[in-house]
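One structure is given here, and the rest of the page talks about it.
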Amino acid sequence: MTADELVFFVNGKKVVEKNADPETTLLAYLRRKLGLRGTKLGCGEGGCGACTVMLSKYDRLQDKIIHFSANACLAPICTLHHVAVTTVEGIGSTKTRLHPVQERIAKSHGSQCGFCTPGIVMSMYTLLRNQPEPTVEEIEDAFQGNLCRCTGYRPILQGFRTFAKNGGCCGGNGNNPNCCMNQKKDHTVTLSPSLFNPEEFMPLDPTQEPIFPPELLRLKDVPPKQLRFEGERVTWIQASTLKELLDLKAQHPEAKLVVGNTEIGIEMKFKNQLFPMIICPAWIPELNAVEHGPEGISFGAACALSSVEKTLLEAVAKLPTQKTEVFRGVLEQLRWFAGKQVKSVASLGGNIITASPISDLNPVFMASGTKLTIVSRGTRRTVPMDHTFFPSYRKTLLGPEEILLSIEIPYSREDEFFSAFKQASRREDDIAKVTCGMRVLFQPGSMQVKELALCYGGMADRTISALKTTQKQLSKFWNEKLLQDVCAGLAEELSLSPDAPGGMIEFRRTLTLSFFFKFYLTVLKKLGKDSKDKCGKLDPTYTSATLLFQKDPPANIQLFQEVPNGQSKEDTVGRPLPHLAAAMQASGEAVYCDDIPRYENELFLRLVTSTRAHAKIKSIDVSEAQKVPGFVCFLSADDIPGSNETGLFNDETVFAKDTVTCVGHIIGAVVADTPEHAERAAHVVKVTYEDLPAIITIEDAIKNNSFYGSELKIEKGDLKKGFSEADNVVSGELYIGGQDHFYLETHCTIAIPKGEEGEMELFVSTQNAMKTQSFVAKMLGVPVNRILVRVKRMGGGFGGKETRSTLVSVAVALAAYKTGHPVRCMLDRNEDMLITGGRHPFLARYKVGFMKTGTIVALEVDHYSNAGNSRDLSHSIMERALFHMDNCYKIPNIRGTGRLCKTNLSSNTAFRGFGGPQALFIAENWMSEVAVTCGLPAEEVRWKNMYKEGDLTHFNQRLEGFSVPRCWDECLKSSQYYARKSEVDKFNKENCWKKRGLCIIPTKFGISFTVPFLNQAGALIHVYTDGSVLVSHGGTEMGQGLHTKMVQVASKALKIPISKIYISETSTNTVPNSSPTAASVSTDIYGQAVYEACQTILKRLEPFKKKNPDGSWEDWVMAAYQDRVSLSTTGFYRTPNLGYSFETNSGNAFHYFTYGVACSEVEIDCLTGDHKNLRTDIVMDVGSSLNPAIDIGQVEGAFVQGLGLFTLEELHYSPEGSLHTRGPSTYKIPAFGSIPTEFRVSLLRDCPNKKAIYASKAVGEPPLFLGASVFFAIKDAIRAARAQHTNNNTKELFRLDSPATPEKIRNACVDKFTTLCVTGAPGNCKPWSLRV
């Protein structure tokens, strides 16, 4: 049968595809076929929003054009017939004119690495196409499906709030009555000049937007016809009528029905499932109809969730409250269901038929008595969605030929009450741990239960109803007795086995009770004054437990020191200059590694990795892979011409030879003609193993004495004497989990063989061009000078591309060498997370001695890190941990030790902070325990033990310019700490089930590589005869603004405008032997190298300036050229006076320190473990800021990354060492709604740093630890909750490991519900996940 043509429009241009493949996504088509590379691949599963585009189509039922955002990574091109697609390139560019959305995110400093920026731009653009004057709330909601790892979100929201009709941001000028700064009474703030000026923004003119293609509009009256598209493996049929659909389903009962592809697409990509026949019913009128009937509202099964949401919101606004109880429950679930990109395309029927055991909506439909109409050819039936509808895992009552036609959501009745609840790791766009719908109907005029339905997701392999428990409550009265009976019944009926998938057994069981308690209280509250004698009364301190989460109006302040009066306007140092690439990033024009156009005859590589943690490789069978179309070759260790040894210590392999030592260990690689063929071929390579004993956890390693190297140790004073003199000694153990880098751009390399003398050029997303160059040369067996590595920019790095990027680069280089073709590989998100490792998990065993006054006299801490299957940077990371075990506190007698645990996990590596945050966290934990034990305020004990200017640290480095006391005082004052502490105490007395906590903590972070030889930098400057300057340096740009700062440095040094200076890329043939862009030192060392090069140029131009003092820069340059004076020079810098000895505990480990203080306030829900970040104040000493906008962006971004580390991000490993959390659906980084409602950052004034370029300081890593202020505020709130249930025992010490997830918070708030759900694991039980 002949395939149809696919017709759609992209940015106003008609596209006719004669060979549409159903397996091709819109993202792949845009990037490869149309060359529109502004739309990015971040995850491939619709979880990050980097691929967001706007889709527009004529809606026949509504008789209008509709615009909606969608994930291009999930959208099959076959769904786009007669649809108009708008990408970031289609709304504006730097070559023509930026769209106001693009301009505002760029000028408000909302783009750092820029990889997420096009997707965020398109989410905002789509909102404005639908709502030209949105509210602040609508703006925030528009980004539920977008993630950013760099900025901390504040500048994006603040820039886009200028579009809002209510509370539009004035950028800090204070001239807007709705200014976020005026919303809070705070007279302690001295306003700085604004980070941006909204008056410079172009106005939004909705009349200037591109029109919907007239050709598509002319087709609105043409009846749609059935379409058929034939791909390599899949046939796609677009049915146009219900009869066609039912006939097709009868002919192809095994066919999958797809509307939004948000589920099937995931199964095909990540579970390697193949569905040869797909039928799309999205056009069928009956499946899109909405009918308001006498018993409820009926929705066609293909209705998008966003349209369901809109309809229900309208109904709630119009109908009496009593009729809309169920609607409001559905809306509460939809509110947090997913981002708009998913809700706009995912169908209501698809969500039901998917039959997910953790569905947000199915428990609501089951509890409410929702009715489903099911049809097939010749049959039609209506069934209630009750406990029988899901007979088993992922199964429904539908027969093979049946389809779901419509869903009727009922009106609620008189005396009927309904609630829905969901708890996830993150509030926005997250899958549920437990979800539920709850309904009670009372006998008329009484509080006697007539019907009770409690339905849950996440408590079995399907959505279930607690029938045993509910049936016992019929005719009972709604009172405390019923509450106790239901809770006891649920605890017994809804049990989970200790090895249940998803883990978190006690947490999930407790949630079932907590949710019912909330429902019970909510019903009592609604009953209010009408409650009868037999109905319980609502305790006023319980009221807040019934409140649903509400977003408060945001308030953001950024304070910095303005430049001195008289500073030249051309001198941009100290000014809030936007990132120089921000406009290109916002328009999609900025080029990342995978954006480089394809080369002729380019091939694609896919890695083959181990599925065992520790095993011998018995055989590798590639026969099935060879059958895949486009297969070129399989590469193994036998194909390597040079050395298979790689890694910093030669303890790794390019490809595993005989043994694999972790799940994800690279065994080989498949090369093919397309990425899809390479992926398919890699999946069918068969490896057989002989398993060996594996060590997964830190505890396993300690037990088996499995370590790298010997113990590291720093010791000072007399520990024995210190402990003997102490009034109190507290000892304990603490664990801090790992963290994935989750840079939005995964690892990517393109290798181009040059064909002469082993030459090869590589484009790489790496922080370490030098190691990439040397590792590739070693693997190929050629001199390093034959390998050229080029880095334009990265879409984030955070340490994850310091060494682990070489894993991909050496494999791709080998493929290019073997085939003679250019070869490209960009890892999928799930591969990237599996293979490349992350932040080291730490276990600490500590003992601290202190006086009754809180003065610490002795400290001993043993640190253990999970290094993984190679040394990598683990030794240096442990060194830095030991250097930071004191934080800001003077401890006279101290000993710290460190061991690197050798385990069978992917090697852990550098991550922003580099061991510092782990040790600092441990320090603040024992510090808080000292305060609790002494019965003293924590802030008092911290202050009492704080270093003073000139003190020696435990590693005997003198503290110069110690500004923590200044930061501390300013933070106490600006945060109104003591007044708010009283308010927190008052809140906690008045609220039983919600508690608030407040914490202020300092940080001290050493600046330098701890390996002295790395503290060197080179720069190369070319001045051209037109006066333009090209700067090259050894540092790489990953969003931190390094190139921008280097241009500022050169501009100031040469006294020329920044417009004359350009940095193109980082390459090994311009600046060789460069240290990795890491340790926060790049601005310091490369800034000084650029400065030195500039001084050389100035010295050479000096004679010509003297000859022509009134001349211009161009005149002097031309005169020098004509006099044959070199206008090219290098600059070099080495950091002085470095070199610490562990043997003698002497010498400087660091050049200087960066300091800061943060105060955070949180509110926790004691019943669910949810928490809300209310406010954070940060005071940071960054010296004399080179660029306050970039530095504040680094402070906020680092803080939010730290907030993720300490409260949200959790890696789950199976007992066999396999990573469960391999993408944004299961691994949660902070989202837009995770940041503090009030977010205030102040750069300390008048604190120049004489040790760095233009008196500045490093800023990249130091603020990250301040995210722990949120963790300890949470712990403060938990302490209040525990005290309430333990007769006010405020001196209780309890362990809270990091991260403080909802599970840990809820389990720590011990109460009558948690005691009912204690679960003991049998000794032979294998848990779902391990703490590694």
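Cβ atoms are placed via backbone N, Cα and C, with glycine included.
Modelled residues match the original; the substitutions are not represented.
Listed features, source Swiss-Prot:
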type     : residues                : note
BINDING  : C43, C48, C51, C73      : [2Fe-2S] cluster 1 binding site
DOMAIN   : 229-414                 : domain 'FAD-binding PCMH-type'
MUTAGEN  : R335 to A               : Promotes conversion to the oxidase form that utilizes molecular oxygen as electron acceptor. Interferes with normal conversion to the dehydrogenase form by reducing agents
MUTAGEN  : W336 to A               : Promotes conversion to the oxidase form that utilizes molecular oxygen as electron acceptor. Interferes with normal conversion to the dehydrogenase form by reducing agents
MUTAGEN  : R427 to Q               : Promotes conversion to the oxidase form that utilizes molecular oxygen as electron acceptor. Interferes with normal conversion to the dehydrogenase form by reducing agents
BINDING  : E802, R880, F914, T1010 : substrate binding site
ACT_SITE : E1261                   : active site, proton acceptor
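Under the DSSP three-state reduction, R880 (substrate binding site) is assigned to helix. All protein chains considered, the CB of C51 ([2Fe-2S] cluster 1 binding site) has 28 other CB atoms within 10 Å. For C48 ([2Fe-2S] cluster 1 binding site), the same-chain residues lying six or more positions away in sequence with a CB closer than 8 A to its CB are G42, C116, G119, N146, L147, L744, R829, P1224. Each of the recorded positions E802, E1261 was ranked by the number of other C-beta atoms within 10 Å, and first place falls to E1261. Of the residues the record lists as binding substrate, namely E802, R880, F914, T1010, the two whose Cα atoms sit farthest apart are 17 Å from each other. According to DSSP, R335 (mutagenesis position) sits within a helical segment. The highest number of surrounding Cβ atoms within 10 Å, among the recorded positions R335, R427, R880, is found at R880.
F914 (substrate binding site) has a Cβ environment of 30 other Cβ atoms inside 10 Å.
Residues belonging to the domain 'FAD-binding PCMH-type' (229-414) score a mean pLDDT of 96 in the model. A distance of 27 Å separates the Cα atom of R427 (mutagenesis position) from that of the residue listed as 'active site, proton acceptor'. Here T1010 (substrate binding site) comes close to S876, E879, R880, F883, Y1140, A1149, F1150: these same-chain residues lie at least six apart in sequence, with C-beta atoms under 8 angstroms from its C-beta. Looking only at Cα atoms, C43 ([2Fe-2S] cluster 1 binding site) sits nearest to W336 among the recorded positions R335, W336, F914, E1261. When Cβ atoms from all protein chains are considered, those within 10 Å of C73 ([2Fe-2S] cluster 1 binding site) total 26, not counting its own.
C73 ([2Fe-2S] cluster 1 binding site) and E1261 (active site, proton acceptor) have their C-alpha atoms 32 Å apart, to the nearest angstrom.
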